[in-house]
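Encoded as structure tokens, the structure appears first; notes follow it.
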Amino acid sequence: MDRFLVKGAQGGLLRKQEEQEPTGEEPAVLGGDKESTRKRPRREAPGNGGHSAGPSWRHIRAEGLDCSYTVLFGKAEADEIFQELEKEVEYFTGALARVQVFGKWHSVPRKQATYGDAGLTYTFSGLTLSPKPWIPVLERIRDHVSGVTGQTFNFVLINRYKDGCDHIGEHRDDERELAPGSPIASVSFGACRDFVFRHKDSRGKSPSRRVAVVRLPLAHGSLLMMNHPTNTHWYHSLPVRKKVLAPRVNLTFRKILLTKK
């Protein structure tokens, strides 16, 4: 499930690249670029069908990119949930907290954990594993997300960033275990961090074309819905931000297919 880690674990190269914008591209910031982002507060859920009552959504659109953003939890509730996550989530240790790149082992620049329904399996750094059973705080978040979106989720990947030096490199959530066409719900608690989308055709030193980067600051208690076909056309990352000193916990809720035996 974390095949993307291979690209992000080579010394300090990733950090240097993530702190720079590609030459000739102007980043589109949420609410700033009229063509790449559109602020449309609505009382409806993103995805399949509407919801009679719920938060106001900002819809982010670009070529092949379809996302919806809202602040799902007020500060007091978000603070409470964040403290529960800090106490209750059990993160990977040992070999599961490292990744092998070209025969060498590297520490993952963040903490990770997975929880989900019984019977599920997933691929993580070349290993096929089963998630831990749901705990109350995760069920609380999952059920609230489902209530406002109309979507169901059976798995969550949790990433904890101790400060702005922890990061994740450019990747796409395109693992074979994901239900085709299903959205991914990204919920954030703690420090606000920039979330960066880059089109697959505009990556590298010699991109085939120029497509504006889309950057979204993900606030404490926020929800970002990444709808199909976003992960087909766009890579995303959480770049290094050295001025950020506080921790952040991000949960990406997914719908995983049950492996046939």
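Each Cβ is built from the backbone N, Cα and C atoms, and glycine gets one as well.
Annotation of the mutagenesis experiment ARG3 to Lys in Swiss-Prot: Impairs PCNA-binding. No effect on PCNA-binding; when associated with R-7.
For the mutagenesis result PHE4 to Tyr, the note given in Swiss-Prot is No effect on PCNA-binding.
Quoted from Swiss-Prot, the note attached to the mutagenesis of VAL101 to Ala states: Decreases activity toward N1-methyladenine adduct in ssDNA. Has no effect on lesion repair in dsDNA.
Residues or ranges marked as substrate binding site in Swiss-Prot (evidence: experimental evidence): PHE102, GLY103, LYS104, TYR122, THR123, PHE124, ASP174. For PHE102 (substrate binding site), no same-chain residue 6+ apart in sequence has a C-beta under 8 angstroms from its C-beta.
Every protein chain shown contributes to the tally, and the Cβ of ARG110 (mutagenesis position) ends up with 20 other Cβ atoms within 10 Å. Among the mutagenesis experiments that Swiss-Prot reports, ARG110 to Ala is described with the note: Loss of activity toward N1-methyladenine adduct in either ssDNA or dsDNA.
What Swiss-Prot says about the mutagenesis result for TYR122 to Ala is this: Decreases activity toward N1-methyladenine adduct in either ssDNA or dsDNA. Around TYR122 (mutagenesis position), a 10 Å sphere centred on its CB holds 23 further CB atoms from the protein chains shown.
In Swiss-Prot, a mutagenesis experiment is listed as SER125 to Ala, annotated with the note Strong decrease of activity toward N1-methyladenine adduct in ssDNA. Has no effect on lesion repair in dsDNA.
Summarised by DSSP class, the composition of the domain 'Fe2OG dioxygenase' (152-257) is 7 helix, 50 strand, 49 coil. Annotation comment: Swiss-Prot describes 152-257 as domain 'Fe2OG dioxygenase', evidence class sequence analysis.
Swiss-Prot lists ASN159, TYR161, HIS171, HIS236, ARG248, THR252, ARG254 with the feature 2-oxoglutarate binding site, giving experimental evidence as the kind of evidence. Residue environment of ARG254 (2-oxoglutarate binding site) contains 23 other Cβ atoms, counted within 10 Å of its Cβ in all protein chains.
If you look up Swiss-Prot, you'll see HIS171, ASP173, HIS236 marked as Fe cation binding site, on the strength of experimental evidence.
What Swiss-Prot says about the mutagenesis result for ASP173 to Ala is this: Loss of activity associated with decreased rDNA transcription. A sphere of 10 angstroms centred on the C-beta of ASP173 (mutagenesis position) encloses 17 other C-beta atoms.
According to Swiss-Prot, the mutagenesis experiment HIS236 to Ala carries the annotation: Decreases activity.
Comparing ASP174 (substrate binding site) with ARG248 (2-oxoglutarate binding site), their Cα atoms are 24 Å apart once rounded. TYR122 (mutagenesis position) sits 12 Å from ARG254 (2-oxoglutarate binding site), taking the C-alpha atoms as the reference points.
Proximity to ARG254 (2-oxoglutarate binding site), judged by a C-alpha distance within 10 Å, picks out none of the recorded positions GLY103, LYS104, ARG110, THR123, HIS236. Cα-Cα distances to HIS236 (mutagenesis position) place HIS171, ASP173 within 10 Å, out of the recorded positions THR123, HIS171, ASP173, ARG248.
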